[in-house]
Structure formats: C-alpha cells, structure tokens
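Here's the structure we're looking at; comments come further down.
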Amino acid sequence: MQQLTDQSKELDFKSETYKDAYSRINAIVIEGEQEAHENYITLAQLLPESHDELIRLSKMESRHKKGFEACGRNLAVTPDLQFAKEFFSGLHQNFQTAAAEGKVVTCLLIQSLIIECFAIAAYNIYIPVADDFARKITEGVVKEEYSHLNFGEVWLKEHFAESKAELELANRQNLPIVWKMLNQVEGDAHTMAMEKDALVEDFMIQYGEALSNIGFSTRDIMRLSAYGLIGA
C-alpha cells in the first residue's frame, strides 16, 4: 500500500499520457455504474418481492455514475464511452439473455457477484493512487458497493440448493470474460499505477469470499475460480 501511495505522488494527473489512459478507465467505471443501474431495474422486475430494495440499489448506482462523471470533469477528460460499452459487451449480452429467459440466478451472479466484485477490486486498487478529488468520491462509492454485493449473497444463500447448478454454469460462462476485461485494460491501468496482478488478486479474494458466503466449499471455490484461467 505504501508503495502505491508513493507512486501516486509521482503521477502527473494533468499529463496527456495519464489523461489518455484515464479517458478509458473513467469511461469503464461510468459505464459499469450505468450497467448496474439498468441491471438492478431488470432484477426488480424479475424479483417483485425485492422490488423496492433493488430500485434503491439502482438509484445508488446512478448516483455513483454522476460522481465518476465529476471525476472526469475535474481532470478535464472526456470519457471514451464507446470503448466502455464494448468493454462490457460480453457481460451485458449474457445478462440480457439470462433476463429474457427468466434466469434470476445467472443475472444475480453477473451483476451482484461478478460486476460488484470487479468494481470493488478496481476501486480498492485505485484509491491509493487516485487524485485527491477522485479518491474522496471513490471511497464513498466502495462502501456502498459492499451492500450491493451483500444483496446477491443473501438471496443466493437462501436459494443455494436449487441455484447451485445454474451458478456453476453461469460462472463457467462469465468468469473467463472478466479475465479478458482485465487483460484489455492492463496497459491503461499500469499508466495509472494500478497493476493487473493486484486487480486479479483483489477480485479473486472478493469473489471467493462471496462464493463462500453463499455456501460453496473451499474445494468448490478453487474449482470455480479455475475457470477464470480459461480467459487468461
């Protein structure tokens, strides 16, 4: 952590190199929050008994998006939103397909586990090397993301027995996509003093803990995590 903090002091947040990388990373977090906003609205339709809670989560994601848009404006950076839409296209399409088929378990794994863990990992690694304005915004966001992760964990734990097979299939289909996403931004993340290995480690810790909380054994988690290597 100290090493990263020292690196942040050396970063020139106004340099064209940094701002170029930031235009894509900032777009990814903006689009990620927009995806989450829309996904929770869809989940509210699929889970009417949890409608109000899911709409509350969707509104929080929209608020997060506005915060990250302000981070871009603070550095005079225009986010590359087209890049970000393509970046999320794999998970986006899989979520839409699952929702159309009424596969709530798959939708929850994609949004409430994979996307939330991806976001938490990215924010955890970014905070020590962020500019002061973005650090304050991101610290506030990451605290709320844990509550979003918790919703998925609680629901899936309560329905674990009947959900396990679908969870395993959804994991196999979607975890490799995360690895491809991480590979895609490795260069830009490095420019911003965020190392891919640290992002992978934090993601796997968050994701493994979530799977454990749902009810998977340690052996199960190791097996499920190995599917990510397919996309490495």
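Including glycine, each Cβ sits where the backbone N, Cα and C put it.
Mapped onto three states, the DSSP output places HIS64 (Fe cation 1 binding site) in helix. What Swiss-Prot records for GLU33, GLU61, HIS64 is Fe cation 1 binding site.
The Fe cation 2 binding site annotation in Swiss-Prot covers GLU61, GLU116, HIS148. All protein chains included, GLU61 (Fe cation 1 binding site) registers 25 other Cβ atoms within 10 Å of its own Cβ.
Among the mutagenesis experiments that Swiss-Prot reports, TYR123 to Phe is described with the note: No detectable effect on alkane biosynthesis activity in vivo. Counting Cβ atoms from all protein chains shown, TYR123 (mutagenesis position) has 20 others lying within 10 Å of its own Cβ.
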Listed in sequence order, residues not in GLU33, GLU61, HIS64 with Cβ within 8 Å of the centre of the Fe cation 1 site Cβ atoms: GLY32, GLN34, ALA36, HIS37, MET60, SER62, ARG63, LYS65, GLY67, PHE68, VAL141
In DSSP terms, helix, strand or coil for GLU116 (Fe cation 2 binding site)? helix
According to DSSP, does TYR123 (mutagenesis position) fall in a helix, a strand, or coil? helix
